[in-house]
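What follows is a short report on a single structure.
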Amino acid sequence: MAYNHFSIPKNIEEKENSFFDVTFQDEPDETTSTATGIAKVSIPTPKPSTPLSTLTNGSTIQQSMTNQPEPTSQVPPISAKPPMDDATYATQQLTLRALLSTREAGIIIGKAGKNVAELRSTTNVKAGVTKAVPNVHDRVLTISGPLENVVRAYRFIIDIFAKNSTNPDGTPSDANTPRKLRLLIAHSLMGSIIGRNGLRIKLIQDKCSCRMIASKDMLPQSTERTVEIHGTVDNLHAAIWEIGKCLIDDWERGAGTVFYNPVSRLTQPLPSLASTASPQQVSPPAAPSTTSGEAIPENFVSYGAQVFPATQMPFLQQPKVTQNISIPADMVGCIIGRGGSKISEIRRTSGSKISIAKEPHDETGERMFTITGTHEENEKALFLLYQQLEMEKDRRSH
């Protein structure tokens with residue numbers, strides 16, 4: 001069995017992997033572009049404090065999925081990985097996403113795609129912006145490549161913003177004008193940036209002379225949160241480098257990230273957990289389509305981790321995959337339901353086997369849920385678990 005271990009946040013609802021092929025129109029806001037690269041960091045062995053990818057015999061995620069051992073009640077120990085110097089960090093692959101306004105997206109794309117084309121050729125990265133959607137003001141920028149190039153690309157973007165903005169008094173802005181950048185960070189990776197007791201984020205702020213604000217809540221129907229960086233062009237440039245290093249150090253934690261898609265909340269309503277729909281009716285929303293109408297492959301997840309897509313040929317037996325996920329102690333009851341009714345419904349609807357640890361697995365008090373099934377079955381189970389958590393969170397907030 002392949003083991004993926006990550007903590008479930010409290011308002012997750014669907015998985016989006018939004019990369020779009022580049023198609024340029026005359027109007028920037030109607031332009032579509034995409035980064036088809038995916039960040040993948042080659043690291044000898046994961047660090048012991050990172051429970052995200054639970055591997056056996058030092059195998060990679062892909063290897064462990066083809067050589068599947070039986071699940072155990074204990075998470076196998078993993079060894080520490082050596083530290084990297086800046087030269088090594090610079091070459092590590094990373095995908096870094098940012099949240100943009102429609103106006104900012106238009107500036108980055110430029111007339112007939114001129115700016116984004118220059119961005120790619122100048123910094124040697126894969127870059128794309130999600131397409132504009134009526135009545136939706138958010139768009140997502142995705143940049144993939146070696147860390148050094150990704151940082152240069154964001155510097156290029158910040159410089160473009162500086163050239164196309166003015167100060168409150170109407171004078172042109174310059175490199176010393178304070179500005180803001182909103183990065184999208186997986187909830188499971190936010191701790192790598194904040195650090196214990198906020199120590200790491202404070203260190204980054206002091207080192208880069210910037211101000212950083214990490215959002216408490218995840219964006220709708222995703223497991224991504226925002227980190228706002230406030231400062232001058234140089235401040236933002238330095239902060240992005242430090243944040244990139246944090247993400248590379250703990251890239252395994254990003255597996256299973258549900259990407260924020262500004263379109264999803266308008267076009268993909270969620271079914272009710274209490275409905276009597278068949279498994280086909282409650283399956284997670286399909287991957288977004290490119291402008292050519294072809295579905296984006298589902299085997300892309302953030303920050304380098306990859307999983308195998310469910311086969312499209314039902315007559316072939318799909319491999320069973322095991323995922324270990326942690327549920328906050330105070331939310332376990334709402335998942336199980338009275339007499340186990342809710343967890344039984346999730347098992348029946350998804351087709352996955354779901355077992356629950358009787359005791360917390362660490363000092364956080366979280367309980368381990370083990371989900372075993374095909375990739376498609378597990379996706380359905382996770383979707384329903386996330387939805388139940390969101391419903392419970394909404395109920396408690398009223």
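Yeah, the Cβs are placed from backbone N, Cα and C, and that goes for glycine too.
Where a substitution is noted, the model still shows the residue that was there originally.
The domain 'KH 1' annotation in Swiss-Prot covers 93-157 and rests on sequence analysis.
Among the features that Swiss-Prot reports, domain 'KH 2' is placed at 178-243, with the record citing sequence analysis.
Marked as domain 'KH 3' by Swiss-Prot: 320-385.
For the mutagenesis of THR50 to Ala, Swiss-Prot gives this note: Fails to suppress the Cl(-) sensitivity of calcineurin deletion. No longer phosphorylated. The structure shown keeps the original residue.
Quoting Swiss-Prot on the mutagenesis of THR50 to Asp or Glu: Potently suppresses the Cl(-) sensitivity of calcineurin deletion compared with wild type.
Taken residue by residue with DSSP, GLY110 (mutagenesis position) is part of neither helix nor strand, so it is coil. One mutagenesis experiment catalogued in Swiss-Prot, GLY110 to Asp, is accompanied by this note: Barely detectable binding to pmp1 mRNA. Fails to suppress the Cl(-) sensitivity of calcineurin deletion.
Taken residue by residue with DSSP, GLY195 (mutagenesis position) is part of neither helix nor strand, so it is coil. Sequence-distant neighbours of GLY195 (mutagenesis position) (same chain, 6+ apart, CB under 8 A from its CB) are ILE201, LYS202, LEU203. The note that Swiss-Prot attaches to the published mutagenesis GLY195 to Asp is: Barely detectable binding to pmp1 mRNA. Fails to suppress the Cl(-) sensitivity of calcineurin deletion.
Among the mutagenesis experiments that Swiss-Prot reports, GLY337 to Asp is described with the note: Barely detectable binding to pmp1 mRNA. Fails to suppress the Cl(-) sensitivity of calcineurin deletion. In sequence order, ILE343, SER344, GLU345 make up the list of same-chain residues 6 or more apart from GLY337 (mutagenesis position) whose Cβ falls under 8 Å from its Cβ. In the three-state DSSP reading, GLY337 (mutagenesis position) counts as coil.
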Within the domain 'KH 1' (93-157) only, compute the mean pLDDT. 92
DSSP on the domain 'KH 2' (178-243): how many residues come out helix, how many strand, how many coil? 32 helix, 20 strand, 14 coil
